[in-house]
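Worksheet: one structure, shown below.
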Amino acid sequence: MASPSSFTYYCPPSSSPVWSEPLYSLRPEHARERLQDDSVETVTSIEQAKVEEKIQEVFSSYKFNHLVPRLVLQREKHFHYLKRGLRQLTDAYECLDASRPWLCYWILHSLELLDEPIPQIVATDVCQFLELCQSPEGGFGGGPGQYPHLAPTYAAVNALCIIGTEEAYDIINREKLLQYLYSLKQPDGSFLMHVGGEVDVRSAYCAASVASLTNIITPDLFEGTAEWIARCQNWEGGIGGVPGMEAHGGYTFCGLAALVILKRERSLNLKSLLQWVTSRQMRFEGGFQGRCNKLVDGCYSFWQAGLLPLLHRALHAQGDPALSMSHWMFHQQALQEYILMCCQCPAGGLLDKPGKSRDFYHTCYCLSGLSIAQHFGSGAMLHDVVLGVPENALQPTHPVYNIGPDKVIQATTYFLQKPVPGFEELKDETSAEPATD
């Protein structure tokens, strides 16, 4: 995990001030931010115009129905939606049979952001289920008896760290997990997602995340990884899945977060990356797109906005005098407005954009992005601003791991008390060698 500095990620819960300014998206001049296609229609411009029209309807309806606009996060409805999902899912989720640890993580993290306690019986049931997903070869599969894969391994470790009990921590077979990571490591520093699978930046991040949380990083496990990730940064400034590919929000987050863990952020052109990610916030909608010329999507409220705390800290460490000491480098108010007005399902749960269905994935990442937009800095530089009613305030999330900062500290403290698997044996063997003249 990255070493602490004067600018840290930990934002303790506080009495957050409430935004008193008029809503950004309800200003009379806001319509000027809509797409101007210069009378040259394309497939993408037509789709963008359709989305903007739907969002304009939401903005107009809100303005018409609220004489004094006060945005409200429907906490109770979201809580009940999440609570039901932990116990029972409809057959619509059959397609996610290989993503069951993800469902645990998405729901548990959403609950911790809402500051909803996880009952002990539920925590125990989740632990027992995830133990069934752990492979004898190391790592976790998408369900009991499935092949291990780095994506559900990341989700399972995060879920267990959110639960944060000794019972949860001890489910993770650290020795086998380290062996599994070595089996995926490639000569160029990259990692396979699973044995015989594809290589991309996600796997490097998932490996770095679980290894750093559980204290199994060895001197050579990530040899060459930072250099490989740096080759994935392209001319746009963002990061693609592999070298030479188009920059994408999800891959960019994974790449930068992995480098933060490895303390190699300076391997990237940070100013170019900053320009790319800030250009992904949509002028009219207020949310983020994942790639250039794509539509807004609520999940990028985290994948893109979550990059800004990482960049802020990296640039702060370089002594950049232009950095704000009270706000991230994106329009925090506009993002909060998009999530609260456009991404909440009336029945509970959050979604991609108006017209889309709710799901646990978007619920998790919309709430994560909302938390990022509410909380800035820590200590003397703590500056929290919550849009709408005070009850909208969420718990902070760690932008590297996307679980509570306190859960990161708790997990790393626990696992740092244990030796890195194999390291002590190697040290003992070395010390047992006879001295030479």
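FYI, residue positions are counted from 1 along the chain as it appears here.
Each residue, glycine too, has its Cβ placed from N, Cα and C.
At each noted position, the model has the original residue.
Features of the protein shown, as given by Swiss-Prot:
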MUTAGEN   Trp102 to Thr  Removes the steric hindrance that normally precludes geranylgeranyl diphosphate binding. Reduces farnesyltransferase activity and confers geranylgeranyltransferase activity
MUTAGEN   Asp200 to Asn  Reduced catalytic efficiency
BINDING   His248, Gly249, Gly250, Tyr251, Arg291, Cys292, Asn293, Lys294, Tyr300, Ser301, Phe302, Trp303  (2E,6E)-farnesyl diphosphate binding site
MUTAGEN   Gly249 to Val  Reduced catalytic efficiency
BINDING   Asp297, Cys299, His362  Zn(2+) binding site
MUTAGEN   Gly349 to Ser  Reduced catalytic efficiency
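Shown here: features listed in Swiss-Prot, placed on the structure.
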{"residue": "Asp200", "record": "mutagenesis position", "DSSP class": "coil"}
{"residue": "Gly249", "record": "mutagenesis position", "DSSP class": "helix"}
{"residue": "Arg291", "record": "(2E,6E)-farnesyl diphosphate binding site", "DSSP class": "coil"}
{"residue": "Asp297", "record": "Zn(2+) binding site", "DSSP class": "coil"}
{"residue": "Phe302", "record": "(2E,6E)-farnesyl diphosphate binding site", "DSSP class": "helix"}
{"residue": "Gly349", "record": "mutagenesis position", "DSSP class": "coil"}
{"residue": "His362", "record": "Zn(2+) binding site", "DSSP class": "helix"}
For His362 (Zn(2+) binding site), what is the tally of other C-beta atoms lying within 10 angstroms of its C-beta? 23
Quick check on the binding-site residues His248, Arg291: which one has the highest count of other Cβ atoms within 10 Å of its Cβ? His248
Whole-number Å distance between the CA of Arg291 ((2E,6E)-farnesyl diphosphate binding site) and the CA of Gly249 (mutagenesis position)? 6
Near Asn293 ((2E,6E)-farnesyl diphosphate binding site), how many other Cβ atoms are within 10 Å of its Cβ? 10
Rounded Cα-Cα span from Trp102 (mutagenesis position) to His362 (Zn(2+) binding site), Å: 12
What are the other residues, in sequence order, whose C-beta lies within 8 angstroms of the center of the C-beta atoms of Asp297, Cys299, His362 at the Zn(2+) site? Gly298, Tyr300, Ser301, Cys343, Leu351, Asp352, Lys353, Tyr361, Tyr365, Cys366
Based on Cβ atoms within 10 Å, give me the single least packed residue among the recorded positions Asp200, Asp297. Asp200
Which entry in the list of recorded positions, Gly250, Gly349, has its Cβ near the fewest other Cβ atoms, using 10 Å as the limit? Gly250
Based on Cα distances to Asp200 (mutagenesis position), point out the closest of the recorded positions Gly249, Gly250, Asp297. Gly250
